[in-house]
Each structure stands twice: as structure tokens, then as C-alpha cells.
Amino acid sequence: MAELSDQEMLRYNRQIILRGFDFDGQEALKDSRVLIVGLGGLGCAASQYLASAGVGNLTLLDFDTVSLSNLQRQTLHSDATVGQPKVESARDALTRINPHIAITPVNALLDDAELAALIAEHDLVLDCTDNVAVRNQLNAGCFAAKVPLVSGAAIRMEGQITVFTYQDGEPCYRCLSRLFGENALTCVEAGVMAPLIGVIGSLQAMEAIKMLAGYGKPASGKIVMYDAMTCQFREMKLMRNPGCEVCGQ
């Protein structure tokens, strides 16, 4: 396991002193490789906390460029980076947040085989996309490689998060998407409040850190929903669908 430098020990001191986390947890983060898919609102929010917390290797995957309408909620981008690939804009911002980590941008739209190969190189994947087809593609790749997937979504004033560990008897994302169909609304059509994105992205980062460090209990086997209008959280148990084409028997 990678050892922390003196600078890193000072930088991450407030995490290292947490009971049950300690140096082992911080070194586990430094050793970890996380793939973040989508560098829009959720990806920006989640990645900056993974970077600042000391996750040692981040791969950023997106094929989009920064536009002016993104800046309301995509906090790593700026007026100066409008027109740039999102992964490059995000890489530069994250490097300023933490120069001690390695960041690899991948500005591409990958096919199933390419995505599966990339997933297999990582310890955990964050789904920060807004497209059900891409989410299903990610789920299939993560299930095949048994790489945990932390999935988040946010629209209007509502958000949700789920962790898929792919353990025996656990559901997968396809079990969830089968319940709601393929035609999910996007922020372009329905709108979204900026801080809601930060709440859900931060929850994704927290769940990722817990999984990577073996710290706490992940939000697996359930959907955690947040209603920003009333500031209320609720949970719904998510069962594995025996007829699921990905994880079903």
C-alpha cells in the first residue's frame, strides 16, 4: 500500500484522525482508481470531493464540451473554458484542488467493449450521466467486472443515489431502470436547481470513499431519495429482479 508523504499527512489530517478511518483508510484512498463517467453537474461535484479527499487516481470520461448553460451547476467549469472538452476543463480545475493525485482525461464516446475494458482497470465507477442507455451500458460493464457502481441522478428539486456492489442476491441498475422505462427526463427539458446537484454529487463521493476505504455501510440494495422542496430524505428497498437480463438467474 502506498505511503503518505509528510505533506499528504498534513493535508488529510482531519480524515486520518477519524476513528476507524486512520492511516489505513487514507492510504486505501491513495491507492484507489476511480472512473467518473460524466463531467457535468454531478461529476463536477463528486470529483472535487474525491480529489480533495485524496483518491489517488481519477479517470474522467466524457465526450461533451463546456457550454454557457452548464455554468449554473457545473462548478469545475468557467467562462474561460467554454468550448473546451469537459474532461480537460475538469482536469485542470481538479489539479488546482489537489496536485498530489493523478488525473487522466478521456475525451471519447466508447463502445461496449472499450467501456468494459476501461471499467476493469478501476476499483469503482461513478455514474454521473443523465442518459438511461449509457447508465445501462455502465451497469453491464460493472456487473461483468464486479466493479462497484455509485449511481446518482438529479432533476427539478429531487435527487437520488444508489450503490451497486454486485454481491450475490443484490440488484443491479437494470433492475431499477426496468421499473421506470427508457424515457427519463433530463435537466434540459425539466430544469434543475444548482445546489441540488451539489448535494447528490457529494453523496456519491461519500459513498465512493466508504466503499474504497471499507468505512461505514454503503447505500446498497436501496434507493436513497432527497426532496429539496421539503429537505427530506427517504429510502426505498430495491430488490433484484429474477427476470433481469443482466443479473437475473
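Along the chain as shown, residues are numbered 1 onward.
Cβ from N, Cα, C; glycine included.
Keep in mind the model is a prediction, meaning the values are calculated, not measured.
Experimental mutagenesis at this site is recorded by Swiss-Prot as Arg14 to Ala, annotated: No activity; when associated with A-73. In the three-state DSSP assignment, the secondary structure recorded for Arg14 (mutagenesis position) is helix. Cβ environment of Arg14 (mutagenesis position): no same-chain residue six or more positions apart lies under 8 Å away.
One mutagenesis experiment named in Swiss-Prot is Arg14 to Ala or Lys, and its note says No effect.
Swiss-Prot lists Gly41, Asp62, Ser69, Asn70, Leu71, Gln72, Arg73, Lys86, Asp130, Asn131 with the feature ATP binding site.
Using a 10 Å radius centred on the Cβ of Cys44 (mutagenesis position) and all shown protein chains, the other Cβ atoms total 26. Annotation note: Cys44 (mutagenesis position) sits in a helical segment as assigned by DSSP. Under the heading of mutagenesis, Swiss-Prot lists Cys44 to Ala and annotates it as follows: No effect.
Arg73 (mutagenesis position) falls within neither a helix nor a strand when secondary structure is assigned with DSSP, and so counts as coil. Cβ neighbours within 10 Å of Arg73 (mutagenesis position), excluding its own Cβ and spanning all shown chains: 22. One mutagenesis experiment catalogued in Swiss-Prot, Arg73 to Ala, is accompanied by this note: No effect. No activity; when associated with A-14.
Mutagenesis annotation in Swiss-Prot: Arg73 to Lys, described as Substantially reduced activity; the structure shown retains the original residue.
Here Cys128 (mutagenesis position) comes close to Ile36, Val37, Gly38, Leu39, Gly40, Gly41, Leu42, Gly43, Ala46, Gly152, Gly201, Gln204: these same-chain residues lie at least six apart in sequence, with C-beta atoms under 8 angstroms from its C-beta. Under its mutagenesis entries, Swiss-Prot includes Cys128 to Tyr with the note: No activity.
Cys128 to Ala appears in Swiss-Prot as a mutagenesis experiment; the accompanying note says: No effect.
The annotation that Swiss-Prot gives for the mutagenesis experiment Asp130 to Ala reads: No activity.
Listed in Swiss-Prot is the mutagenesis experiment Asp130 to Glu, annotated as follows: Substantially reduced activity.
Summarising the environment of Cys172 (mutagenesis position), the number of other Cβ atoms within 10 Å of its Cβ, over all protein chains shown, is 25. In the three-state DSSP scheme, Cys172 (mutagenesis position) is classed as coil. Record note (Swiss-Prot), mutagenesis Cys172 to Ala: No zinc bound and no enzyme activity. The unchanged residue is displayed.
Cβ neighbour count for Cys175 (mutagenesis position): 21 (other Cβ atoms within 10 Å of its Cβ, all protein chains included). Annotated Zn(2+) binding site per Swiss-Prot: Cys172, Cys175, Cys244, Cys247, in sequence order.
Swiss-Prot lists Cys175 to Ala among its mutagenesis entries, and the accompanying note reads: No zinc bound and no enzyme activity.
In sequence order, Pro171, Cys172, Arg174, Cys175, Arg178 make up the list of same-chain residues 6 or more apart from Cys244 (mutagenesis position) whose Cβ falls under 8 Å from its Cβ. Under its mutagenesis annotations, Swiss-Prot gives Cys244 to Ala the following note: No zinc bound and almost no enzyme activity.
Record note (Swiss-Prot), mutagenesis Cys247 to Ala: No zinc bound and almost no enzyme activity. The unchanged residue is displayed. Taking a C-beta cut-off of under 8 Å and a sequence gap of six or more, Cys247 (mutagenesis position) has these contacts in its own chain: Phe143, Tyr166, Glu170, Pro171, Cys172, Arg174, Cys175, Arg240, Asn241.
The recorded positions Leu71, Asp130 differ in how many other CB atoms lie within 10 Å of their CB, and the one with the most is Asp130. When the Cα atoms are compared, Cys44 (mutagenesis position) and Ser69 (ATP binding site) turn out to be 15 Å apart. For the binding site of ATP, formed by Gly41, Asp62, Ser69, Asn70, Leu71, Gln72, Arg73, Lys86, Asp130, Asn131 according to the record, the largest Cα to Cα distance is 20 Å, rounded to a whole number. The residues near the Zn(2+) site, meaning same-chain residues not in Cys172, Cys175, Cys244, Cys247 whose C-beta sits within 8 angstroms of the mean position of the site's C-beta atoms, are Asn139, Phe143, Pro171, Tyr173, Arg174, Arg240, Asn241, Val246, Gly248, in sequence order.
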